[in-house]
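Per Swiss-Prot, the features are as follows:
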- His47 to Ala: Decreases the iron incorporation considerably (MUTAGEN)
- His47, Asp74, Glu78: Fe cation 1 binding site (BINDING)
- Asp74 to Ala: Abolishes the iron incorporation (MUTAGEN)
- Glu78: Fe cation 2 binding site (BINDING)
- Leu91 to Phe: In strain: 854 (VARIANT)
- Thr110 to Met: In strain: 6407 and 825 (VARIANT)
- Lys171 to Gly: In strain: KU5 (VARIANT)
Amino acid sequence: MMKQKYYQSPAEIASFSPRPSLADSKAVLNQAVADLSVAHSILHQVHWYMRGRGFMIWHPKMDEYMEEIDGYLDEMSERLITLGGAPFSTLKEFSENSQLKEVLGDYNVTIEEQLARVVEVFRYLAALFQKGFDVSDEEGDSVTNDIFNVAKASIEKHIWMLQAELGQAPKL
């Protein structure tokens, strides 16, 4: 008498439904890699070129923002690799592919103007993360979807706090 098999191996289960290519999710992840790399550079510039009232508070806060951005960069790069993609990894690739544009540092820019620039960068990232959320949802990629959702929630909170510091509503 032959024993009936009631379970299947993970490979057999995975073979039931072929995984989609997730091309759009990979494209948005790579866009995020480029943009997060440039965002880090912009935050670093704000950190270095900041002068005036509030310096002692905002200078270390930029370190916190950079650390958070670096965490998203690493997570999204590694997710892209996990999906079979190849993340941008050179300054040239970041610069050519990022939608964020860098400007020369200027000590004459006020802290308020610097913070407004950070808000502008964070608004762009929040919109990009929303796009990543939508695309990964359409492709059924729940892990990438979660990554974008968590990142967007945190960035939106930073926008709210920065806008409050600037005496403005968050306008999300």
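Cβ atoms here come from the backbone N, Cα and C positions, even for glycine.
At each noted site, the model still has the original residue.
What Swiss-Prot annotates, mapped onto the structure for a quick look.
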{"residue": "His47", "record": "mutagenesis position", "Cβ within 10 Å": "17"}
{"residue": "Asp74", "record": "mutagenesis position", "Cβ within 10 Å": "13"}
{"residue": "Glu78", "record": "Fe cation 1 binding site", "Cβ within 10 Å": "13"}
{"residue": "Leu91", "record": "variant position", "Cβ within 10 Å": "11"}
{"residue": "Thr110", "record": "variant position", "Cβ within 10 Å": "13"}
{"residue": "Lys171", "record": "variant position", "Cβ within 10 Å": "9"}
Task = Find the shortest Cα-Cα separation between Lys171 (variant position) and the recorded positions His47, Asp74, Glu78, Leu91, Thr110, and name the residue that gives it.
result = Thr110
Key: Residue from His47, Leu91, Thr110 whose C-alpha is spatially nearest that of Glu78 (Fe cation 1 binding site), among the recorded positions   = Leu91
Ask   = Nearest to Thr110 (variant position) by Cα, among His47, Asp74, Leu91 (recorded positions)?
value = His47
Query = What's the CA to CA span in angstrom from Leu91 (variant position) over to His47 (mutagenesis position)?
reply = 20
Request  = Fill in the CA-CA distance, His47 (mutagenesis position) to Asp74 (mutagenesis position), as an integer in Å.
outcome  = 21
Message = Please report the three-state DSSP label of Thr110 (variant position).
response = coil
